[in-house]
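The following features are taken from Swiss-Prot:
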ACT_SITE  Thr138  active site
ACT_SITE  Glu140  active site, nucleophile
ACT_SITE  Tyr162  active site, nucleophile
BINDING   12-17, 69-70, 91-95, Tyr106, Lys166, His192, Arg197  NADP(+) binding site
VARIANT   Gly108 to Asp  In strain: HL250; loss of activity
Amino acid sequence: MSEERKVALITGITGQDGSYLTEFLISKGYYVHGIIQKIFHHFNTIVKNIYIKIDMLKEKESLTLHYGDLTDASNLHSIVSKVNPTEIYNLGAQSHVKVSFDMSEYTGDVDGLGCLRLLDAIRSCGMEKKVKYYQASTSELYGKVQEIPQSETTPFYPRSPYAVAKQYAYWIVVNYREAYDMYACNGILFNHESPRRGPTFVTRKITRFVAGIACGRDEILYLGNINAKRDWGHARDYVEAMWLMLQQEKPEDFVIATGETHSVREFVEKSFKEIDIIIKWRGEAEKEEGYCEKTGKVYVKIDEKYYRPTEVDLLLGNPNKAKKLLQWQIKTSFGELVKEMVAKDIEYIKNGDKYN
């Protein structure tokens, strides 16, 4: 007798993680259901890309999209009941750290209480013994870091409304796992990027700018704290770790990271190097600027408006537990990530793709 086909429900399917996870799960033979907000009725480029790839796999019938929102409990209950999933991946969030200072209540509602609403939907549908639940947690929980590198046992010290909301979600997952014996786990993912990263995030902001320079634009790139250091990986690698977490005998929380740290400054330099421009620096603090070593032309300046009210200076993850128990490995290096992002952004500009 053949094994019953698995059914996954993904919130945040229009984001970079959601799109890569969708493609990954369908390649594994899953039926995938995704929750999208009404504003995405036109199907943005990421959703289009999912459908294109699925068409190539001749598996378009494996993806169904539903209108919904993490702030609407009755809607979530209805979707969970209708879809009857075996796995739920909660990737939906207001995930921009700086925006969370301006929209703190909304961020808490979506990122914190949204997780609770999904867990309660699972329980109210009587599926707590059937559904495996993945919660997208974040390295921003560590904030003002208490130790280097950060592992599953490192104390949290959140430094933004986004991180505080995610800390609530983290602990409500732990609480429901222990109180109701649910298969629910947190993936504490360190920064992960891709050509599908939103254009307001610093990595994508950099690669889009560099691509523009390569295509003949004449502009200045304004950044905030270029000395901030992050552990950057590729989203395509990280979604496999999400899936692996739900394939274990018992639910556990895992740090997913590369174990390497790089500064925003280094990301800028590597991005420009992809178009044969060597960036040098002069000046200090907000007066610092990056210029082309060969021509002296200034390309990068500092703008204080991009500083966070409370900065997170260094994030460096320890992925040893995931490597040992999940047999998970990084496949894309930092250099390969930057190269892919710049190349794809050049392609986007040349193709006139306004949604990217």
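Note that Cβ sites are derived from N, Cα and C of the backbone, with glycine treated the same way.
Modelled residues match the original; the substitutions are not represented.
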Around the Cβ of Ser95 (NADP(+) binding site), the count of other Cβ atoms that are within 10 Å: 21
Local Cβ density at Gly15 (NADP(+) binding site) - other Cβ atoms counted within 10 Å: 21
Between Thr138 (active site) and Gly12 (NADP(+) binding site): CA-CA distance (Å): 15
Proximal residue to Ser95 (NADP(+) binding site) among recorded positions Gly108, Thr138, Glu140, Tyr162 (C-alpha distance): Tyr162
Three-class DSSP secondary structure - Thr138 (active site): strand
Count of other CB atoms lying within 10 Å of the CB belonging to His192 (NADP(+) binding site): 27
Conformational class of Tyr162 (active site, nucleophile) under the three-state DSSP mapping: helix
Recorded positions: Gly12, Gly92, Gly108 - member with fewest neighbouring CB atoms within 10 Å: Gly108
